[in-house]
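Per Swiss-Prot, the features are as follows:
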| type | residues | note |
| --- | --- | --- |
| BINDING | ARG82, GLY133, SER134, GLY135, LYS136, SER137, THR138 | ATP binding site |
| MUTAGEN | GLY135 to Ser | Complete loss of ATPase activity and twitching activity |
| MUTAGEN | GLU163 to Gln | About 50% loss of ATPase activity and twitching activity |
| MUTAGEN | GLU204 to Gln | Complete loss of ATPase activity and twitching activity |
| MUTAGEN | HIS229 to Ala | About 80% loss of ATPase activity |
| MUTAGEN | ALA288 to Val | Loss of motility |
Amino acid sequence: MDITELLAFSAKQGASDLHLSAGLPPMIRVDGDVRRINLPPLEHKQVHALIYDIMNDKQRKDFEEFLETDFSFEVPGVARFRVNAFNQNRGAGAVFRTIPSKVLTMEELGMGEVFKRVSDVPRGLVLVTGPTGSGKSTTLAAMLDYLNNTKYHHILTIEDPIEFVHESKKCLVNQREVHRDTLGFSEALRSALREDPDIILVGEMRDLETIRLALTAAETGHLVFGTLHTTSAAKTIDRVVDVFPAEEKAMVRSMLSESLQSVISQTLIKKIGGGRVAAHEIMIGTPAIRNLIREDKVAQMYSAIQTGGSLGMQTLDMCLKGLVAKGLISRENAREKAKIPENF
């Protein structure tokens, strides 16, 4: 079985990931659970050959030098995949994350009107956060697609690697892949300010320099979308501020309070009857929220979100209650993800 057959099988099963690991049969993750494919275990040289076949020379060199590498790979007519190849105690390994070839719209994903309102802001910082595999890329792709269909703007994305490919519809879209089209996030962001973008997507705000440049871009009149691995709006503010040295924290709080438009923290939950659905905590940069950021009163944010329902804000628990009421998720699954489980 070659790699394209394995990937086609994986996509057909609706898997989010295909795992190849020397010494074990191939496995797929479906609806959050890792399951074995009914095939014999793969030897190290088989796994090594499967991943080497789809790498270019630079990726092979990286893999040999650093013992791991990231790249993207497309099976025409099936999907694109984000690949991480690595070594483990039994030999070679690789994980293929499925990137659906079709960008789903906000309507198809069941995203409310508030997401359109957040996308429509002319400038500022919009952060979509959550753990790995929580659907951040899918949410952001839908928001960019909405803008691509409704505005005459220049959208510039900086990703590692490029996940969803956006055609230029009403917007001009330029997508840059780290290590292929640019040396790094901070380098690409620095030159982005001279590339006349209206909207900038920063695939990952990993380090101080990238976060600083994203804040500067938002402050200078661009709409900047970024992602972090935080699990709530309050933790997101802390994470951004904590990256900076003590003497800069007050200045960063001030910058954030002026430029932050929204924080959307999401998680995926198993649906009744199969599949998964996203649950969101949504914080909007209202005057009250901006004040809390400026005065370092992050602990009071949760209650400000609770009382901001009329403005489109919601806590994760409010969202979970709505999903339970619609019959989409079970109380048990809601309880697992809830901030206050006894409410379920």
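In case you wondered, yes, glycine gets a Cβ from its N, Cα and C as well.
Where a substitution is noted, the model still shows the residue that was there originally.
Locations of recorded Swiss-Prot features on the structure.
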residue : record               : Cβ contacts under 8 Å, 6 or more apart
ARG82   : ATP binding site     : ASP70, SER72, PHE96, ARG97, ILE99, PRO161, GLU163
GLY133  : ATP binding site     : SER16, ASP17, ARG97, LEU268
SER134  : ATP binding site     : GLN266, THR267, LEU268, ALA278
GLY135  : mutagenesis position : GLN266, LEU268, ARG276, ALA278
SER137  : ATP binding site     : ILE99, GLU163, PHE164, THR227
THR138  : ATP binding site     : PRO100, LEU104, LEU109, PHE164, ALA278
GLU204  : mutagenesis position : ASP160, PHE185, THR210, GLY226, THR227, LEU228
HIS229  : mutagenesis position : THR129, GLY130, PRO131, THR132
ALA288  : mutagenesis position : ALA304, GLY308
Among ARG82, GLY133, SER134, GLY135, LYS136, SER137, THR138, the record's ATP-binding residues, the widest C-alpha separation in angstrom comes to 15
Take the mean position of the Cβ atoms of ARG82, GLY133, SER134, GLY135, LYS136, SER137, THR138, the recorded ATP site. Which other residues of that chain put their Cβ within 8 Å of it? GLY130, THR132, THR139
Please report the DSSP secondary structure of ARG82 (ATP binding site), reduced to three states. strand
Cβ atoms near LYS136 (ATP binding site) (within 10 Å, other residues, all chains): 25
